[in-house]
Amino acid sequence: MAKKTYDLLFKLLLIGDSGVGKTCVLFRFSDDAFNTTFISTIGIDFKIKTVELQGKKIKLQIWDTAGQERFHTITTSYYRGAMGIMLVYDITNGKSFENISKWLRNIDEHANEDVERMLLGNKCDMDDKRVVPKGKGEQIAREHGIRFFETSAKANINIEKAFLTLAEDILRKTPVKEPNSENVDISSGGGVTGWKSKCC
């Protein structure tokens with residue numbers, strides 16, 4: 001059996017309208033790269049990045065979902081095992097911000113009750129084209145008791161900070177397991193979070 005190279009596995013999900021920059025946010029964090037020619041995600045895709053927090057190696061499995069309505073049933077099935085969900089809107093697109101309330105409802109309907117949520121106002125490098133004031137993002141985050149960052153995948157603003165903050169928030173409420181605990185086997189099951197036996 002291959003030696004496990006991490007202590008914990010956190011499944012994260014990026015959701016939001018098509019075109020808000022979810023894939024760019026993910027690639028900036030996972031590969032420190034930015035590409036202006038991404039095509040829309042078809043269905044679902046994921047990346048893995050291992051980070052170290054509080055002396056623990058944490059493998060982040062980050063799922064990038066399609067924002068289009070026609071993929072709705074595919075993507076909602078991925079909400080269940082998610083431990084952290086980033087809701088992304090585009091500060092230059094008012095409709096993408098209005099739809100955040102719809103995405104929040106999707107989380108309530110499909111995700112685990114204790115999932116950590118975070119709101120990201122992306123493309124903050126395009127301030128000259130801004131239509132969503134920062135205060136509006138802060139307000140909706142306050143109303144729902146979630147963290148908020150304005151980010152830019154292009155200019156690499158707050159991307160790493162957002163992911164690490166979300167991971168820290170999850171870590172804070174993750175029960176500490178004894179190192180010799182025998183009931184944990186993450187090596188099987190293709191990387192899904194089978195070890196978190198909260199839901200049935």
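The backbone N, Cα and C atoms fix where each Cβ goes, glycine too.
Under the heading GTP binding site, Swiss-Prot lists 18-24, 35-36, 40-41, G67, 122-123, 125-126, 152-154, citing experimental evidence as support. All protein chains considered, the CB of G21 (GTP binding site) has 25 other CB atoms within 10 Å.
Residues annotated as Mg(2+) binding site in Swiss-Prot: T23, T41, D64. A 10 Å cutoff on Cβ-Cβ distances gives T23 (Mg(2+) binding site) a total of 21 other Cβ atoms nearby, all chains included. In the three-state DSSP scheme, T23 (Mg(2+) binding site) is classed as helix.
For the published mutagenesis Q68 to L, Swiss-Prot gives the following note: Probable constitutively active mutant unable to hydrolyze GTP; accumulates at the base of the primary cilium and alters the basolateral recycling pathway in epithelial cells. No effect on endoplasmic reticulum recruitment to the Legionella-containing vacuole. Increased WDR44-positive tubulation.
As a published mutagenesis entry, T73 to E appears in Swiss-Prot alongside the note: Phosphomimetic mutant. Loss of GDI1 and GDI2 binding. Increases localization to the Golgi complex.
Swiss-Prot gives this note for the published mutagenesis T73 to D: Phosphomimetic mutant. Reduces interaction with GDI1.
T73 to A appears in Swiss-Prot as a published mutagenesis result, with the remark: Loss of phosphorylation. No effect on GDI1 and GDI2 binding. Increases localization to the cytosol. Does not translocate to LRRK2-positive lysosomes and does not promote lysosomal content release.
M126 (GTP binding site) falls outside any helix or strand according to DSSP and counts as coil. Taking all protein chains in view, 23 other C-beta atoms sit within 10 angstroms of the C-beta of C24 (GTP binding site). Around the Cβ of K154 (GTP binding site), 17 further Cβ atoms fall within 10 Å across all displayed protein chains.
Among the binding-site residues S18, N122, the residue whose Cβ has the fewest other Cβ atoms within 10 Å is S18. On the backbone, the CA of S18 (GTP binding site) and the CA of D64 (Mg(2+) binding site) stand 11 Å apart.
Residues near M126 (GTP binding site) in space but far in sequence (CB under 8 A, at least 6 apart, same chain), listed by position: I91, T92, S152.
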